[in-house]
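*Asks:* Starting off with a structure, shown below.
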Amino acid sequence: MKLKTLAKATLALGLLTTGVITSEGQAVQAKEKQERVQHLYDIKDLHRYYSSESFEFSNISGKVENYNGSNVVRFNQENQNHQLFLLGKDKEKYKEGIEGKDVFVVKELIDPNGRLSTVGGVTKKNNKSSETNTHLFVNKVYGGNLDASIDSFSINKEEVSLKELDFKIRQHLVKNYGLYKGTTKYGKITINLKDGEKQEIDLGDKLQFERMGDVLNSKDINKIEVTLKQI
């Protein structure tokens, strides 16, 4: 994400790395120190975020509006007003708006007007009967010891956002492997595709805003590998 775009996104969302509303002065400071914006989440912030509730909405439509220089789509679902930020590839893909799409929502914050802000997570309207079971290999490295496990990870849609994969994999790791408890914060997720390409996610940081709009075909995923490191 470019420096200018990142600063605007930070100001528009009203948060830095802790998920709390900040002043414009703090947003300016974030612009000057770009590298800190996605790297200051401490272990409690990450645990809180990846333990939080998520929502999966279907058939969502809305026009793109400009909000402090960022593209947003506003919609109402389950008596809650939502504000969807398009900050990555989805910004170019949905220049005018979205129509009949699925949206995976995780709360970034509630603004003073009561709108729930979320980022990315837009995919095509999926066939609910589609389900892919993928091997999830988890390697826990503690000092010189290695503990390896193999789980089954279910994806119930054909097209899935990187945001949803990241969130659900980390939530699984939080619940079953103690991620973000004690000193277990570091490591990575590697999503291996059948064509040899891969997506890597650093467990020491929250997924970057601009990557939350990336999408994958679940049928193209070969396996998912996780390395957990304790320091």
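From the backbone N, Cα and C atoms, a Cβ is placed for every residue, glycine too.
I grabbed these lines from Swiss-Prot:
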MUTAGEN   Asn68 to Tyr  Loss of host IgA binding; when associated with A-109 and A-112
MUTAGEN   Leu109 to Ala  Loss of host IgA binding; when associated with Y-68 and A-112
MUTAGEN   Pro112 to Ala  Loss of host IgA binding; when associated with Y-68 and A-109
MUTAGEN   Asp147 to Lys  Loss of host complement C5 binding
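So that I understand the layout, could you describe where these features sit and how close they are to other parts?
*Replies:* Over all protein chains present, the Cβ of Asn68 (mutagenesis position) has 14 other Cβ atoms lying within 10 Å.
The DSSP secondary structure for Leu109 (mutagenesis position) is strand. Counting every protein chain shown, the number of other Cβ atoms lying within 10 Å of the Cβ of Leu109 (mutagenesis position) is 15.
A sphere of 10 angstroms centred on the C-beta of Pro112 (mutagenesis position) encloses 7 other C-beta atoms.
The DSSP secondary structure for Asp147 (mutagenesis position) is strand.
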*Asks:* Going by C-alpha positions, which of the mutagenesis positions (Asn68, Leu109, Pro112) is nearest Asp147 (mutagenesis position)?
*Replies:* Leu109
*Asks:* So, in DSSP terms, is Asn68 (mutagenesis position) helix, strand, or coil?
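*Replies:* Note: Asn68 (mutagenesis position) is coil by DSSP, not helix or strand.
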*Asks:* Taking only the Cα atoms, work out how far Asn68 (mutagenesis position) lies from Leu109 (mutagenesis position), in Å, as a whole number.
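*Replies:* A Cα-Cα distance of 16 Å.
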